[in-house]
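**Q** Below is a structure I'd like to ask you about.
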Amino acid sequence: MDISSFLLPQLLRKYQQDVYNIASKQNTLLVMRTGAGKTLLAVKLIKQKLEEQILIQESNLEHKKISVFLVNKVPLVFQQAEYIRSQLPAKVGMFYGELSIEMSEQLLTNIILKYNVIVITADLFYLFLARGFLSINDLNLIIFDECHHAIGNDAYARIMNDFYHRAKAVLSKKHFTLPRIFGMTASPFTGKKGNLYHRLYQWEQLFDSKAHVVSENELADYFCLPEESYVMYSNKLVVPPSDSIIKKCEETLQGCKLISRAVKTALAETIDMGLWFGEQVWLYLVDFVETKRLKKKALGKQLSDDEELAIDRLKIFVEDWKNNKYSDNGPRIPVFDSTDVTDKVFKLLELLKATYRKSDSVRTVIFVERKATAFTLSLFMKTLNLPNIRAHSFIGHGPSDQGEFSMTFRRQKDTLHKFKTGKYNVLIATAVAEEGIDVPSCNLVIRFNICRTVTQYVQSRGRARAMASKFLIFLNTEELLIHERILHEEKNLKFALSELSNSNIFDSLVCEERERVTDDIVYEVGETGALLTGLYAVSLLYNFCNTLSRDVYTRYYPTFTAQPCLSGWYCFEVELPKACKVPAAQGSPAKSIRKAKQNAAFIMCLDLIRMGLIDKHLKPLDFRRKIADLETLEEDELKDEGYIETYERYVPKSWMKVPEDITRCFVSLLYTDANEGDNHIFHPLVFVQAHSFPKIDSFILNSTVGPRVKIVLETIEDSFKIDSHLLELLKKSTRYLLQFGLSTSLEQQIPTPYWLAPLNLSCTDYRFLENLIDVDTIQNFFKLPEPVQNVTDLQSDTVLLVNPQSIYEQYAFEGFVNSEFMIPAKKKDKAPSALCKKLPLRLNYSLWGNRAKSIPKSQQVRSFYINDLYILPVSRHLKNSALLIPSILYHIENLLVASSFIEHFRLDCKIDTACQALTSAESQLNFDYDRLEFYGDCFLKLGASITVFLKFPDTQEYQLHFNRKKIISNCNLYKVAIDCELPKYALSTPLEIRHWCPYGFQKSTSDKCRYAVLQKLSVKRIADMVEASIGACLLDSGLDSALKICKSLSVGLLDISNWDEWNNYFDLNTYADSLRNVQFPYSSYIEETIGYSFKNKKLLHLAFIHPSMMSQQGIYENYQQLEFLGDAVLDYIIVQYLYKKYPNATSGELTDYKSFYVCNKSLSYIGFVLNLHKYIQHESAAMCDAIFEYQELIEAFRETASENPWFWFEIDSPKFISDTLEAMICAIFLDSGFSLQSLQFVLPLFLNSLGDATHTKAKGDIEHKVYQLLKDQGCEDFGTKCVIEEVKSSHKTLLNTELHLTKYYGFSFFRHGNIVAYGKSRKVANAKYIMKQRLLKLLEDKSNLLLYSCNCKFSKKKPSDEQIKGDGKVKSLT
């Protein structure tokens, strides 16, 4: 393949061709001014490697390699990738940002296969190499854009040192070629000439390259420097007045972390630009924090108190100020005085007015230092609506150090495009546009803020590329000195580069060996090539600590402790949090503290790799992520419940095995109990089987006509003798009754081991089969229909035919048309007329739910002359029974499948319960596995929790969750079901009466009407069968039976069949042995409260140790593992109660009821009732505040319990209280030898404290209801506000008096300047809840304080804070 024709026709200039000839043959560092075509040369080199790769692949000489274009800014990824795509037919990949955190091995493996070139940020590429997803051997070219950044620990330097030079050292051993290196820069260094020589030499060593400098003389014929001049402005700075919005906010909100940076930003803008600019910052930040709040709430995240405070206070300040100074049309017009607008801004404005007075074709870039400056300058020009000026800001995407101004990558790209096309002609940019970004050629470049380095100066000046362009620098007298220093350094740089151009001065330099800034200690993972260094090890340890189980009150991080060492040397020991249970590691000595810490971190990472806690790609084993991956996999496999697979149905052995010479048989009598009128009298049937029949209870049938029918099977224990004559008679009877009930002809394909016959109602001797069978009726089956001779022939149970050839069009006699025709007729024209109702061809008695609600077709009633009618020698009662037969056989078959299922897996459950467990909703019966699946799921969670708790006793909580998830996940249950061939027992096929056919028969009318041997099942349905089967055994036979089926199915629990066998895997006496020397003084109080005495007191102590206590000496464990198991135990106790309490509740309803009892708020309240919060061992001041806050709210709202019995359900509760309760329940469970009986106190405690879950009513959001109600009344002057009250308190000690400042949040609802409802608390959420409860009380009482009529439809102005009057407890912020 020749790709040369694809390259856009860009002829290289002479200097470019010279560079290309060199760079195509050797590693090269190119130093050339901005805009001279460095990127074009890089693309030419990529094209060369692409052509070589094509030839190599065609010859099958080497595996595929790719080219890498490295950049140091994300916008450059988009820019360079787009340019390469426009020039080459290569497949170009873009990689940037945080993709590395969750980068999968599969994705990165596909890079080589999918792309020819990748454009990637340097830091991310380093991680690709460090984690072994790519290697130097996979590359043929590495391009370093702006390579002058390769200093110190920069990613460029680390890539070369850690991977390129390491690969070069073993090049001869591994037999591979190194990639070509091409570095590009316009500003290699700042400072003295000697320093430049030294730095270039170091770069040559680092990049294994030769530097090539293109001097300005070589470029003189192609480029000209812009005209450079200065604009001097006054040094006078603006001091914000004391009554300004910025000063007031600075004084009042100085403690709010959220806006501390905003204060700095606004003040900086005010001082440098003017008061108007500072005001715009505040307006922007108010919108920002409100957007941040809404986003957090949309994601279900809780706002911190500081964030809530900042939002509410800022809104109050700025809203009032905005109402006074702003119109509805936008920002106020700035005043051109020395306060509102500084001299610097004024001179910029005058300059732009002069430039754009006559034309808008000039392109201008204004470089500023701060993002906020770019934002406000752009807004300033738009507010003034200057003619011919279309300004827009261009800033970076990352968070600012001083404010939350940012621009997404897409907006950056869009802004540049609009600047290129002329929609914008003034671009106000930060440093993001100085270097590398392809800003179009500009006529005017303005440095609004001074350059701090030569690089900044050269790069920004390089943006002025148009002919006759200008470069203006704004300076005051102090900045002029700085600029002169920059010019001097730039002069040295130009002189040095001129000397270096086309010279070999490097060869004469004596320089130290290549600078190495990375570690000498490294570890390479042989399987992946991932490389661990000391520098990477430190961040890896912090990442590992972030994966540990913790709550908001606990933070984990590695601890470095200095160890004794020789003078001038340092040595450190690193210790991970005790929750890891990993021993400390000591590093080798080093001459710097930083290097010594890296050595210790390196040794610890090696230990973690050996333990399997860091994987082969140097990624910490994050069980939270592994759980999420499992859930994602499960969701991907199960998300489409419409995805189904076909499985063979199990056919009962009783249906298939037919003895060759049958002499004995078994009999069941089929009765019904629906006898509402003659229409629903059913003739009893004899059900004869070749095999003994399992005991089956009665079952209910239902259809769209008539009442429900209860089928009773009376099985006779003794077998009966049968001969060939009687057997032949039964076969004929069976076929006739089936045809009679289905109204179609049947052909028997294979013999069946069951037969049907009408019961002899006059039989008194049940010892012989021939006595039970109504032989006379069977013989009548085969008689021809006889015409009606007389009206006396017509009876209520007579089945009539109009056409003797159409035996399935049957009618029932209903009466005569006129009573005068009750005498015999001698002539046809005088024959009486009979009213006849057409009988159904077939009936489905397995209709439930929506199918049973369908309106049946009305039975047609017609009149016939009796002489035209024929009598079928079968009673209408038998016809009714025949219509039942398909549904009876359908149900019996399902029960036989369930019986075989029980027999195969040796289960201890009833047949009807097993049948329910195997029946899905698709069968459309009056029962399915829904409830049993819920029941079994709860037991499986308990069993899996105990299993992983016992198998992994020293692992963190996340790992327990992960290992449990592997057992209880639907993916695992699906695999279990497939391995056990469980799908064949599924009962998911509904009875479709039109197409149903009994086993062994086929309808003569259609080949499609055969016995169904296949069924379609979804993956989720199959997984649910496992849990439903467990639930069936648990329901009928208890815990041991449930364990046995788990063992039979091999779901992953420990190999036990008896509940007491859990104790074989648990040593009560040695558990929590690390606490043997730690005292817990509250044991007796807790035992007295719960009424249980512990054998192992350490278990009880462990249940009350919060993770924050693990910083204490002698504490090496916490309650997290106990809380994990206690959660499952408590779930099971509650579900046991709910399942039996509400037998008609669906699984969804049961889940809601369970959530009411076991949610965090309910459990925290129970823990509070038991006073558990008083005994929690912790080291967190925040936890003390949370406990105090929670206790205050509970005690306050207990007084209003009659109005809202479930008040605690609305309070934001501390999770550690609920965790402690679950841990304590687990401690009792373990201490009692896994006995659920020991927890009998739990259920009464929950029911008495929480009440009945079914009585709770969701009242909706009260605030929303009130808002809507007042809006409907036409009121416009209402709303909510949050204020803060700081209460000072003192505490006397022996030495002095300590002052404390406590913050309280006040949430108020106001109407027309008056506070209607008010809530006060230490937490914003709880203050709002209190306010809502008082608002609800007013609404329920229909209080005039809330609901009075008003006339404010024409008044839109809201009251100020001064107008809102409280009760003296709340002060307005203003």
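Counting starts with 1 at the first residue shown.
Heads up, the Cβ atoms here are built off N, Cα and C, so glycines get one too.
Original residues throughout; no substitutions modelled.
Just lifted these from Swiss-Prot, have a look:
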type    : residues                                               : note
DOMAIN  : 19-206                                                 : domain 'Helicase ATP-binding'
BINDING : MET32, ARG33, THR34, GLY35, ALA36, GLY37, LYS38, THR39 : ATP binding site
DOMAIN  : 916-1038                                               : domain 'RNase III 1'
MUTAGEN : LYS1265 to Ala                                         : Abolishes binding to dsRNA and dsDNA. No effect on retention in the nucleus, nor on function in RNAi-dependent heterochromatin assembly
MUTAGEN : CYS1275 to Ser                                         : Abolishes retention in the nucleus and function in RNAi-dependent heterochromatin assembly; when associated with S-1350 and S-1352
BINDING : CYS1275, HIS1312, CYS1350, CYS1352                     : Zn(2+) binding site
MUTAGEN : ARG1322 to Ala                                         : Abolishes binding to dsRNA and dsDNA. No effect on retention in the nucleus, nor on function in RNAi-dependent heterochromatin assembly
MUTAGEN : ARG1334 to Ala                                         : No effect on retention in the nucleus
MUTAGEN : ASN1344 to Ala                                         : Decreases location in the nucleus. Abolishes retention in the nucleus; when associated with A-1348 and A-1349
MUTAGEN : TYR1348 to Ala                                         : Decreases location in the nucleus. Abolishes retention in the nucleus; when associated with A-1344 and A-1349
MUTAGEN : SER1349 to Ala                                         : Decreases location in the nucleus. Abolishes retention in the nucleus; when associated with A-1344 and A-1348
MUTAGEN : CYS1350 to Ser                                         : Abolishes retention in the nucleus and function in RNAi-dependent heterochromatin assembly; when associated with S-1275 and S-1352
MUTAGEN : CYS1352 to Ser                                         : Abolishes retention in the nucleus and function in RNAi-dependent heterochromatin assembly; when associated with S-1275 and S-1350
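Walk me through the surroundings of each of these features.
**A** Within the same chain, residues at least six positions away from THR34 (ATP binding site) with a Cβ under 8 Å of its Cβ are ALA186, VAL458, GLN459, GLY462, ARG463.
Averaged across the domain 'RNase III 1' (916-1038), pLDDT in this predicted model comes to 88.
Neighbours of LYS1265 (mutagenesis position), defined as other CB atoms within 10 A of its CB across all chains, total 14. For the recorded site, LYS1265 (mutagenesis position), the DSSP three-state label reads helix.
CYS1275 (mutagenesis position) is surrounded by 19 other CB atoms, counting those within 10 A of its CB over all protein chains shown.
Packing around CYS1350 (mutagenesis position) is summarised by its Cβ count: 15 other Cβ atoms lie within 10 angstroms of its Cβ, all protein chains included.
Remark: ARG1334 (mutagenesis position) has ALA1317, TYR1318, GLY1319 as non-local neighbours, by Cβ distance under 8 Å and separation of at least 6 in sequence. Look at ARG1334 (mutagenesis position): DSSP puts it in a helix.
Following the DSSP three-state reduction, the secondary structure of ASN1344 (mutagenesis position) is helix.
With a cut-off of 8 Å between CB atoms and residues at least 6 apart in sequence, the same chain places nothing near TYR1348 (mutagenesis position).
Annotation note: SER1349 (mutagenesis position) sits in a coil segment as assigned by DSSP.
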**Q** Given the ATP site residues MET32, ARG33, THR34, GLY35, ALA36, GLY37, LYS38, THR39, which other residues of that chain have a Cβ within 8 Å of the mean position of their Cβ atoms, reported in sequence order?
**A** MET184, ALA186
**Q** I need the most crowded of these binding-site residues: ARG33, HIS1312. Count other C-beta atoms within 10 angstroms of each C-beta and give me the top one.
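**A** Per the Cβ count, the most surrounded site is ARG33.
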**Q** Give me the Cα-Cα distance between ASN1344 (mutagenesis position) and ALA36 (ATP binding site), rounded to a whole Å.
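**A** Spelling it out, the Cα of ASN1344 (mutagenesis position) and the Cα of ALA36 (ATP binding site) are 78 Å apart.
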**Q** Where the distance is taken from Cα to Cα, which of the binding-site residues MET32, ARG33, GLY35, ALA36 turns out closest to HIS1312 (Zn(2+) binding site)?
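**A** Going through MET32, ARG33, GLY35, ALA36 one by one, the Cα closest to that of HIS1312 (Zn(2+) binding site) is GLY35.
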**Q** Out of GLY35, GLY37, which of these binding-site residues shows the lowest number of other CB atoms within 10 Å of its CB?
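**A** Result for the binding-site residues GLY35, GLY37: minimum number of other Cβ atoms within 10 Å at GLY35.
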**Q** Can you see whether DSSP assigns HIS1312 (Zn(2+) binding site) to helix, strand or coil?
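**A** The three-state answer is coil.
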**Q** Using DSSP reduced to three states, classify THR39 (ATP binding site) as helix, strand or coil.
**A** helix
**Q** From the DSSP assignment alone, can you count helix, strand and coil residues within the domain 'RNase III 1' (916-1038)?
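**A** Looking at the domain 'RNase III 1' (916-1038) with DSSP, the answer is 73 helix, 11 strand, 39 coil.
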**Q** When you tally the Cβ atoms that lie within 10 Å of each candidate's Cβ, which of the recorded positions (THR39, SER1349) has the highest tally?
**A** THR39
**Q** For the C-alpha pair, I'd like the distance in angstrom between ALA36 (ATP binding site) and LYS1265 (mutagenesis position), rounded off.
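**A** Roughly 66 Å, rounded to the nearest whole number.
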**Q** With an 8 Å cut-off on Cβ-Cβ distance and a minimum sequence separation of at least 6, pull the same-chain contacts of MET32 (ATP binding site), or say none.
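**A** MET32 (ATP binding site) has long-range Cβ partners TYR15, VAL19, LYS38, MET184, ALA186, VAL213, VAL214, LEU219.
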